[in-house]
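According to Swiss-Prot, the protein carries these features:
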- SER40: active site (ACT_SITE)
- LYS84: active site (ACT_SITE)
- SER40 to Ala or Thr: Abolishes enzymatic activity (MUTAGEN)
- LYS84 to His or Arg: Abolishes enzymatic activity (MUTAGEN)
- ARG85 to Ala: Reduces enzymatic activity (MUTAGEN)
- ASP131 to Tyr: Abolishes enzymatic activity (MUTAGEN)
- ASP131 to Glu or Asn: Reduces enzymatic activity (MUTAGEN)
Amino acid sequence: MTVGTLPIWSKTFSYAIRSLCFLHIIHMYAYEFTETRGESMLPTLSATNDYVHVLKNFQNGRGIKMGDCIVALKPTDPNHRICKRVTGMPGDLVLVDPSTIVNYVGDVLVDEERFGTYIKVPEGHVWVTGDNLSHSLDSRTYNALPMGLIMGKIVAANNFDKPFWDGSIRNIWGFKWINNTFLDVQAKSN
C-alpha cells in the first residue's frame, strides 16, 4: 500500500456508509415502503400482507385532496400509524356516520349521540375514514385528524400473498395503483 491510498475494504466501507445515509434520507423525506394490517381499508387494501408505497412530499397534509389514501400517526396513540382515506377537508361539513346508526365500530362502543350529526372539519384538520366503515376506527371515533400527523400519501400497493409473476409485467407481486376515488358531483353537473 502506498501513502495516500486506502485499502479496498476501507473504500467499500465508505461507500456502504454513504449508501446507508442516502437511503435514510430517502426514507425520512421522500418515500417509504411499509406494511399495512387490518380490515379497515378492505377492499382497497388486503387485511394482511399488503405493503404500500408512500410519497412523503405530502407530509403534514401538503397537497392532500379529498379521496386520497394517507398514512398518519394515530391521534390516540402516536406509536402506531393508520391508513385511511380523506373524506373531509378543512371547512367541510361531514356526516359523522353515513352508513348506519349503530353505536359500535367492531367491538368498541362509540358515543351514540354523535351518530347522524354533522361536524364542521376545523382548519388544519381532515376527516378520515376507512373504506370498510363497519370495521374501521377513524375520525368517527377520534374526531378530525390534525394535518400535522399525516406522514404521506399512498400511491400504490403490493400484495405479497399473490404470486411473484402472473404473466403480466404490470402485476408483479400483486402490484396495484391506489387511486383517488372522490367524484365531485357538483363540478360534473356544471
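Cβ coordinates are placed from backbone N, Cα and C, and glycine is handled just like the others.
If you look for the noted substitutions, you won't find them, since the model keeps the original residues.
Just so it is clear, the model here is predicted, and its values are computed rather than measured.
Features recorded in Swiss-Prot, as mapped to the structure shown.
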residue	record	DSSP (3 states)
SER40	mutagenesis position	coil
LYS84	mutagenesis position	strand
ASP131	mutagenesis position	coil
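For LYS84 (mutagenesis position) paired with ASP131 (mutagenesis position), the C-alpha to C-alpha distance reads 7 Å.
Counting every protein chain shown, the number of other Cβ atoms lying within 10 Å of the Cβ of ASP131 (mutagenesis position) is 19. Residue pair ASP131 (mutagenesis position) / SER40 (mutagenesis position) shows a Cα separation of 6 Å.
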